[in-house]
Amino acid sequence: MDSALSDPHNGSAEAGGPTNSTTRPPSTPEGIALAYGSLLLMALLPIFFGALRSVRCARGKNASDMPETITSRDAARFPIIASCTLLGLYLFFKIFSQEYINLLLSMYFFVLGILALSHTISPFMNKFFPASFPNRQYQLLFTQGSGENKEEIINYEFDTKDLVCLGLSSIVGVWYLLRKHWIANNLFGLAFSLNGVELLHLNNVSTGCILLGGLFIYDVFWVFGTNVMVTVAKSFEAPIKLVFPQDLLEKGLEANNFAMLGLGDVVIPGIFIALLLRFDISLKKNTHTYFYTSFAAYIFGLGLTIFIMHIFKHAQPALLYLVPACIGFPVLVALAKGEVTEMFSYEESNPKDPAAVTESKEGTEASASKGLEKKEK
């Protein structure tokens with residue numbers, strides 16, 4: 001997981017090619033402000049819209065859009081898995097040719113990026129297609145066995161609009177594969193981030209605290225303790241980071257001196273912020289206090305990261321500042337409102353778990369019957 005915010009004075013990884021060994025001219029204050037302002041905006045968009053879509057996703061009945069629920073056990077293991085993955089990538093780049101590794105990774109993320117971008121733009125297609133558009137339904141079905149022993153391996157339903165989205169996303173994919181252009185990189189990065197915030201759901205606030213706390217330690221260790229994360233971030237030519245050129249004003253779209261923000265700094269706080277939005281809705285008070293508080297906390301934390309980075313002239317682990325802000329601000333609000341118990345007792349069931357679904361239905365029916373009994377009395 002790439003989670004470091006790069007230091008423009010120490011050089012950034014280039015999304016369009018290998019790192020330039022020659023000394024680059026210093027970026028102008030205007031260029032730096034534009035770059036980091038754009039990174040901040042790009043980070044906020046998938047968090048805001050991903051959180052809104054996560055609410056519809058939790059209520060939806062489409063099996064292909066069911067969220068993946070992260071439990072406390074998953075959260076505790078995640079920093080260990082992320083560390084092993086990061087160290088493995090670092091060793092691969094040290095042992096094998098960087099060119100061949102990035103070629104394989106490019107093909108892998110080419111496919112993933114097309115699917116993620118297609119899923120991202122699909123909801124907007126209804127606004128662009130006329131009502132008379134022939135939207136035909138399709139089904140991709142793979143089964144194993146026959147008769148009573150037949151099992152579904154793949155059962156995917158889609159329509160003509162989904163095929164149009166796939167075609168448009170493929171154009172971006174080919175552009176990225178051939179040019180590694182920073183705009184194509186960002187389109188894929190934004191799609192990955194939005195899909196992550198939308199489809200990855202924490203089951204409760206305690207799990208969110210475990211996940212963010214573990215990755216807080218992970219981020220600090222791998223950025224300050226070693227050069228592993230920064231090395232991987234600069235070597236890894238894949239859309240796992242948002243980038244923006246600091247020399248855009250001088251070189252236009254061919255600019256190549258990039259500031260970057262890892263997708264982990266967007267998705268990890270983003271899924272916690274999305275959880276707080278769903279908690280707000282569960283309170284049924286027609287306010288989104290905790291969502292807006294955590295959203296403002298994210299802006300504060302990322303802004304502080306950028307400020308500290310320029311003071312110390314060193315790449316910063318953004319989660320060092322984002323985690324205390326995104327957890328601390330909402331908890332302080334909950335303390336002030338006397339809703340700490342409600343916040344930490346809020347629980348989301350896994351929609352893919354039949355037992356949880358049954359339990360949820362039984363709970364709903366019980367609540368409804370109690371409500372009827374009260375009305376009769």
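Note: Cβ is positioned from N, Cα and C throughout, glycine not excepted.
These features come from Swiss-Prot:
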MUTAGEN   Asn10 to Gln  Abolishes N-glycosylation; when associated with Q-20
MUTAGEN   Asn20 to Gln  Abolishes N-glycosylation; when associated with Q-10
ACT_SITE  Asp219  active site
ACT_SITE  Asp265  active site
Message: Return only the integer: C-alpha distance in Å from Asp219 (active site) to Asp265 (active site).
response: 10
Query: Highest CB neighbour count within 10 A among the active-site residues Asp219, Asp265?
result: Asp265
